[in-house]
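Here is what Swiss-Prot records for this protein:
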| type | residues | note |
| --- | --- | --- |
| BINDING | GLY173, SER174, ALA175, GLY176, THR177, GLY178, LYS179, THR180 | ATP binding site |
| DOMAIN | 1-96 | domain 'Pyrin' |
| DOMAIN | 167-484 | domain 'NACHT' |
| MUTAGEN | LYS179 to Ala | Reduced release of IL8 following invasive bacterial infection |
| MUTAGEN | ASP252 to Ala | Reduced release of IL8 following invasive bacterial infection |
Amino acid sequence: MAMAKARKPREALLWALSDLEENDFKKLKFYLRDMTLSEGQPPLARGELEGLIPVDLAELLISKYGEKEAVKVVLKGLKVMNLLELVDQLSHICLHDYREVYREHVRCLEEWQEAGVNGRYNQVLLVAKPSSESPESLACPFPEQELESVTVEALFDSGEKPSLAPSLVVLQGSAGTGKTTLARKMVLDWATGTLYPGRFDYVFYVSCKEVVLLLESKLEQLLFWCCGDNQAPVTEILRQPERLLFILDGFDELQRPFEEKLKKRGLSPKESLLHLLIRRHTLPTCSLLITTRPLALRNLEPLLKQARHVHILGFSEEERARYFSSYFTDEKQADRAFDIVQKNDILYKACQVPGICWVVCSWLQGQMERGKVVLETPRNSTDIFMAYVSTFLPPDDDGGCSELSRHRVLRSLCSLAAEGIQHQRFLFEEAELRKHNLDGPRLAAFLSSNDYQLGLAIKKFYSFRHISFQDFFHAMSYLVKEDQSRLGKESRREVQRLLEVKEQEGNDEMTLTMQFLLDISKKDSFSNLELKFCFRISPCLAQDLKHFKEQMESMKHNRTWDLEFSLYEAKIKNLVKGIQMNNVSFKIKHSNEKKSQSQNLFSVKSSLSHGPKEEQKCPSVHGQKEGKDNIAGTQKEASTGKGRGTEETPKNTYI
């Protein structure tokens, strides 16, 4: 039997040893005596090796180290002897076997199982968009051409031109649209053989915010991290880079919009490692999928050569209903919660965003379990977050002196969030939580934890359940971290920095922190804040917030501000009444996803501006309905705009 026919590592090992000439076999045993064979294992003694024939040596190595490690041991010796042809043949067997080892590793990832990624999954809507040709075009990323829905299976397809198959895909979407869940689901589906069968030998998931934990800024270390194995056969994995797919999840968490304004001016070595991949300087023939929020596109675009752009739009109406059924284990609770949401246009529309849908479900479940009647009517995503936070903050005791008193915990969460964003940090050690007087395990509604292997040690790190919670508490920090009599010098400086960076970055949408703070600064939000979080906003502080609101609204209306919708035909009249849009055309495209054939999916990109002061126009988006042109447009002066929601990672549901 030739080695190429070997089906198992033990068979390949035996044939590799048997192929050695007598003198080479003696040399291999000599090198094995002095070699550090496996972590924690002593070298083989001369007496153990003396007189052994190939089959005996194979049995000895397998009994001491197991099949896979035994192959690695022999490979080390053969490399020292420079028997590269035999190394190549044996490596191929090792690689083929390691694919299955890695697939099993992915299938068993505990944190993904807990997040429900491998269980009930709700589909999200994806549409293809062209790559942006210039930074200015980012404000109007849907040029005048047909936008088509795209499936995950077809992300790297070229249609009828195989030579033009994209090797780099940018998946962009607002916070909470389901990018992380989709990215992880792709890796799991590949591992189970249902996605890209035969196309990729390895699909690696890289969380951009976790790259900081790499021990070294080397590609080898990144692969060890992805495989969860410091002995992974890196050389063999990289032998055919065109059969590798790296999913870089959360580019916006690697490089935040305010990065250059803070203490961090240059790229860290670990960021540079990912930049080399993105620029195609490292492994230029591998495939890449990069997920990001729109804000980071201005930083990402200069790194790209040719990329396919895909936009994630969140849930369809059917998926919204399915999500409630999967989230609530009690059918009556699910029906009651969905009924509440359906009767509230703001909640129903917000639940198109999977992350906000999770927040709404968690909030409603918390209210029901406490026996409370839901009387609130949230007006925007900020109100939804306030309702969630006020529900899950620990209650004040009668004396107001509890270590977990409501206001103390709120202030601590705010200070942790602000410190993290100001220093470009999204992972926190337990010592950092203690510094802010936070007890991580008792605040699972806001903080999640994971254990990471750092060298020989295992360390626990915390993060906010989603970056949107960190943004929310960052916005709240301007109200609670000082003496509360005024916004405070430090807070005023930070707010001014927000405004300055916003002005310098031109047409970018506002950050989520700014959106939260703008909503909070509205006068009718003050009483809601005071009631929910047990602190009073002084007249001076209210005046400071009013000034910020005026500045922010002025800046917003002096620029083209992108607003993305996924609409259904029945919602058009409400949309036109709710906001005025400039140079907008609607693309109507029949969707088989709808329950009724009379309803059709709308994908809209609009440009909001301040009439005559508008500096940039977005071209119309044209489409067809069953072969006939059906274009509706309006050219009225823009007057309002709303930010977008957030993404969340639950304990055992979709997000």
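Any Cβ shown, glycine's included, is placed from N, Cα and C.
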ASP252 (mutagenesis position) - helix vs strand vs coil (DSSP): helix
Pairwise Cα distance for LYS179 (mutagenesis position)/ASP252 (mutagenesis position) [Å, integer]: 12
Cβ neighbour count (within 10 Å, all chains shown) around GLY176 (ATP binding site): 29
Those binding-site residues listed as GLY173, GLY178, and which of them has the most Cβ atoms within 10 Å of its own Cβ: GLY178
Rounded Cα-Cα span from ASP252 (mutagenesis position) to GLY178 (ATP binding site), Å: 14
Protein Cβ atoms within 10 Å of SER174 (ATP binding site), excluding its own: 25
GLY173 (ATP binding site) - helix vs strand vs coil (DSSP): coil
Which listed residue (THR177, THR180) has most other Cβ within 10 Å, given these are binding-site residues: THR177
Number of other Cβ atoms within 10 Å of the Cβ of LYS179 (mutagenesis position) across all protein chains: 25
Cα-to-Cα gap, ALA175 (ATP binding site) vs ASP252 (mutagenesis position), nearest whole Å: 10
Neighbour tally for ALA175 (ATP binding site), based on other Cβ positions within 10 Å of its Cβ: 26
Cβ-Cβ distance under 8 Å to ASP252 (mutagenesis position), same chain, at least six residues away: THR292, ARG293, LEU295, ALA296
